[in-house]
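Here the structure is laid out as structure tokens; the discussion comes afterwards.
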Amino acid sequence: MEPLHAGAAGSSRAVCSQGPPTQISSSRVIVHVDLDCFYAQVEMISNPELKDRPLGVQQKYLVVTCNYEARKLGVRKLMNVRDAKEKCPQLVLVNGEDLSRYREMSYKVTELLEEFSPAVERLGFDENFVDLTEMVEKRLQQLPSEEVPSVTVFGHVYNNQSVNLHNIMHRRLVVGSQIAAEMREAMYNQLGLTGCAGVAPNKLLAKLVSGVFKPNQQTVLLPESCQHLIHSLNHIKEIPGIGYKTAKRLEVLGINSVHDLQTFPIKTLEKELGIAIAQRIQQLSFGEDKSPVTPSGPPQSFSEEDTFKKCSSEVEAKAKIEELLSSLLTRVCQDGRKPHTVRLVIRRYSDKHCNRESRQCPIPSHVIQKLGTGNHDSMPPLIDILMKLFRNMVNVKMPFHLTLMSVCFCNLKALSSAKKGPMDCYLTSLSTPAYTDKRAFKVKDTHTEDSHKEKEANWDCLPSRRIESTGTGESPLDATCFPKEKDTSDLPLQALPEGVDQEVFKQLPADIQEEILYGKSRENLKGKGSLSCPLHASRGVLSFFSTKQMQASRLSPRDTALPSKRVSAASPCEPGTSGLSPGSTSHPSCGKDCSYYIDSQLKDEQTSQGPTESQGCQFSSTNPAVSGFHSFPNLQTEQLFSTHRTVDSHKQTATASHQGLESHQGLESRELDSAEEKLPFPPDIDPQVFYELPEEVQKELMAEWERAGAARPSAHR
């Protein structure tokens with residue numbers, strides 16, 4: 001690999017001619033930057049002695065990439081180590097299973113490219129899209145008209161097409177080629193990296209043309225040559241944006257080539273694939289791609305993946321999980337944000353291409369608090385959770401054969417929003433989904449890169465010991481639709497009953513909000529013991545509600561209390577409850593082994609709904625044939641497994657919960673009612689809110705009031 005040189009940027013100049021204007025197909029200028037044998041380059045920078053020697057980067061039994069010296073001697077990417085050694089006995093192998101240095105260098109490249117344009121979209125460790133449209137326009141505006149004829153293109157022009165400088169699109173792309181050369185030169189001078197670049201009117205074409213001349217070269221695609229480039233593809237699966245599953249469905253329809261897809265009746269295609277997908281892929285077949293370059297931002301998830309020939313025991317599985325988890329915890333500590341959801345993915349031995357399964361669940365709040373502290377105190381409870389997820393997918397009493405395991409942290413939140421006490425279940429916001437992005441998460445079989453976006457159509461992927469993804473999206477053509485949370489922002493707040501504070505109301509679960517606004521189903525319920533399983537808590541929420549109550553009192557003296565019948569009862573699977581079935585009287589504590597929660601949930605759900613339904617309710621799962629992740633909203637961190645139900649189901653469950661508890665807790669309710677009449681309350685405390693607090697918190701507050709000599713007015717319901 002030769003370094004870039006100033007001026008020529010290590011590439012040839014194309015001859016420019018002036019002629020009549022041609023049709024403009026697009027005003028955008030997009031550059032796709034693809035680093036040459038990225039892992040090998042990082043190793044050669046780390047150890048310059050390897051620069052002129054055949055070098056391969058090994059992960060497990062594969063050479064995942066190699067430098068061009070090795071390629072000259074017959075070594076290829078993804079070659080078996082034994083075969084590579086036979087081809088090239090002098091091959092130097094470096095272990096590339098630790099991706100830390102590759103990840104660090106990858107982000108340095110992205111940061112450097114952002115100095116040219118803020119619109120930089122990561123596509124794995126070694127690829128980036130850059131939208132240069134605005135920068136190109138500024139340069140053209142600053143270019144004197146008399147200098148336009150002397151503008152030269154840097155690098156190759158695809159298909160040796162002549163450049164017409166009277167064509168504004170040609171001029172834009174020529175200036176884009178100059179900026180692309182500057183970016184490549186900066187990468188070499190500042191980071192020591194070389195790479196290829198493709199300059200085109202959209203992302204699809206830039207991606208395709210960047211690989212025409214390699215290594216360390218760049219190519220410009222003019223609009224008139226787009227069809228030539230598209231038709232040079234041997235199969236539709238080579239079109240970026242058409243994934244494996246979509247290609248298989250198209251093959252069933254007899255569509256194999258680009259020409260087949262271009263000429264296939266759109267109505268038939270829409271009937272088979274749906275309108276959106278059909279129109280999208282047919283546009284791609286013509287080289288049309290309107291998708292924007294989306295700045296990636298911080299990763300939305302972290303995952304570590306390990307592939308192996310065979311894992312057939314629970315002990316082996318636990319060891320793999322511990323290894324993956326240890327690496328993830330280090331990354332969480334470095335990132336500074338805290339994950340609120342953990343996912344386990346497995347792959348069984350099979351000849352199928354997509355046969356992965358996954359389960360995920362929220363991370364308990366007391367475990368979240370330990371994350372990112374620099375120690376591994378959170379390891380034991382997380383391992384317990386992951387092993388429960390594992391046993392939910394794999395019957396360990398029967399023989400099994402796994403070839404892949406992955407652990408993923410997602411639903412990452414900034415530290416400020418993560419610092420919540422154990423009472424945050426009362427104030428859980430329903431606006432934050434388990435996925436912070438609409439794009440789907442798909443773990444690819446041959447992908448070693450930590451990216452804000454996974455490569456959309458199996459583009460130039462690498463296999464690995466580990467796959468580290470940052471959480472977002474396969475091709476939109478193959479994306480799985482996920483259930484969305486209810487949007488509570490549209491509820492008519494002006495219709496709130498008197499005495500209900502809007503700020504407090506907004507933080508209640510959606511079901512309770514709707515019931516307060518539209519339903520009176522709880523008015524006939526008696527007693528305060530509506531929480532089937534009270535939660536251990538701090539005093540934080542009491543102060544919050546007390547403040548809101550005093551504010552409401554000042555604004556409206558007649559609104560002195562929030563009636564308990566409106567807010568006190570909650571369905572078993574809403575925030576503020578344990579998530580156990582109505583008949584359960586267990587009282588788990590956050591300090592206990594997390595497996596207790598999962599065991600209780602499994603038993604209760606299996607008893608009430610049967611094995612099949614309970615599995616769907618306990619975990620966000622994937623069908624092996626589809627390999628998509630279905631995520632339910634993370635309603636609270638104390639509740640590990642949320643049950644996905646409709647609003648009507650919530651109301652029915654809440655009523656059944658009260659009726660089921662009434663016979664078992666009659667004595668307890670009578671004792672509470674009797675004790676309530678004697679309890680002392682300071683004037684700024686709402687009794688109804690007080691009775692919804694955990695019992696030990698009630699006792700602590702009562703003792704404090706007695707010590708402080710608080711007034712003792714009789715509590716009124």
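Cβ atoms here come from the backbone N, Cα and C positions, even for glycine.
For the recorded site, Glu127 (active site, proton acceptor), the DSSP three-state label reads strand. According to Swiss-Prot, the feature active site, proton acceptor maps to Glu127.
As annotated by Swiss-Prot, Mg(2+) binding site applies to Asp34, Leu35, Asp126, with the evidence given as similarity to another entry. In the structure as shown, the Cβ atom of Asp34 (Mg(2+) binding site) sits within 10 Å of 23 other Cβ atoms. DSSP assigns Asp34 (Mg(2+) binding site) to a strand.
DSSP assigns Tyr39 (2'-deoxyribonucleoside 5'-triphosphate binding site) to a helix in the three-state reduction. Feature annotation from Swiss-Prot assigns 2'-deoxyribonucleoside 5'-triphosphate binding site to Tyr39, Arg71.
In the predicted model, the domain 'UmuC' (30-243) shows an average pLDDT of 95. The domain 'UmuC' annotation in Swiss-Prot covers 30-243, and the record cites sequence analysis as its basis.
Its Cβ placed at the centre, Leu508 (mutagenesis position) has 24 other Cβ atoms within 10 Å. Quoted from Swiss-Prot, the note on mutagenesis experiment Leu508 to Ala is: Impairs ubiquitin binding and post-translation modification via ubiquitination; when associated with A-509. Abolishes ubiquitin binding and localization to nuclear foci after UV-induced DNA damage but does not affect catalytic activity; when associated with A-508, A-693 and A-694.
Recorded in Swiss-Prot as a mutagenesis result, Pro509 to Ala carries the remark: Impairs ubiquitin binding and post-translation modification via ubiquitination; when associated with A-508. Abolishes ubiquitin binding and localization to nuclear foci after UV-induced DNA damage but does not affect catalytic activity; when associated with A-509, A-693 and A-694.
For the mutagenesis experiment Leu693 to Ala, the note given by Swiss-Prot reads: Impairs ubiquitin binding and post-translation modification via ubiquitination; when associated with A-694. Abolishes ubiquitin binding and localization to nuclear foci after UV-induced DNA damage but does not affect catalytic activity; when associated with A-508, A-509 and A-694. In the three-state DSSP classification, Leu693 (mutagenesis position) falls within coil.
Swiss-Prot gives this note for the published mutagenesis Pro694 to Ala: Impairs ubiquitin binding and post-translation modification via ubiquitination; when associated with A-693. Abolishes ubiquitin binding and localization to nuclear foci after UV-induced DNA damage but does not affect catalytic activity; when associated with A-508, A-509 and A-693.
Quoted from Swiss-Prot, the note on natural variant Leu4 to Ser is: In strain: BALB/c.
Record note (Swiss-Prot), natural variant Gly7 to Arg: In strain: BALB/c. The unchanged residue is displayed.
Of all Cβ atoms in the protein chains displayed, 10 besides its own lie within 10 Å of the Cβ of Gln334 (variant position). Secondary structure at Gln334 (variant position), taken from DSSP and collapsed to helix, strand or coil, is helix. Record note (Swiss-Prot), natural variant Gln334 to Lys: In strain: BALB/c. The unchanged residue is displayed.
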TODO: List, in sequence order, those recorded positions among Glu127, Leu508, Leu693, Pro694 whose Cα sits within 10 Å of the Cα of Leu35 (Mg(2+) binding site).
DONE: Glu127
TODO: Starting from the Cα of Glu127 (active site, proton acceptor), work out which of the recorded positions (Asp34, Tyr39, Arg71, Gln334, Leu508, Pro694) are within 10 Å.
DONE: Asp34
TODO: Drop a 10 Å sphere on every Cβ of the recorded positions Leu35, Leu693 and tell me which sphere holds the fewest other Cβ atoms.
DONE: Leu693
Task: Inter-residue C-alpha distance, Gln334 (variant position) and Leu693 (mutagenesis position) (nearest angstrom) - done: 37
Open item on the list: Spatial neighbours of Asp34 (Mg(2+) binding site) among the recorded positions Arg71, Leu508, Leu693, defined as Cα within 10 A: which are they?
Closed with: none
- [ ] Going by Cα-Cα distance, pick out whichever of the recorded positions Tyr39, Leu693, Pro694 is nearest to Leu508 (mutagenesis position).
- [x] Leu693
